[in-house]
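**Q** According to Swiss-Prot, the mutagenesis experiment Ala19 to Cys carries the following note: No loss of activity. Experimental mutagenesis at this site is recorded by Swiss-Prot as Ala19 to Tyr, annotated: No loss of activity; when associated with F-37. According to Swiss-Prot, the mutagenesis experiment Tyr37 to Phe carries the annotation: No loss of activity; when associated with Y-19.
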Amino acid sequence: TVIDVKCTSPKQCLPPCKAQFGIRAGAKCMNGKCKCYPH
């Protein structure tokens, strides 16, 4: 799931992804936007 959060590294995406999808969510930075992987 791509969320509207700008990023330069996956670390920046973990907090918003965890907030939205739960503590075990994974995150990647793709094309300057965060992509979350709910588990």
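Placement of Cβ uses the backbone N, Cα and C atoms for every residue, glycine included.
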**Q** Measure from the Cβ of Tyr37 (mutagenesis position) and count the other Cβ atoms within 10 Å, all protein chains considered.
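**A** Excluding its own Cβ, the number within 10 Å is 13.
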**Q** Measuring Cα to Cα, how many angstrom lie between Tyr37 (mutagenesis position) and Ala19 (mutagenesis position)?
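**A** Their Cα atoms are separated by 12 Å.
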**Q** Going by DSSP, is Tyr37 (mutagenesis position) part of a helix, a strand, or coil?
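**A** Looking at the DSSP assignment, Tyr37 (mutagenesis position) belongs to a strand.
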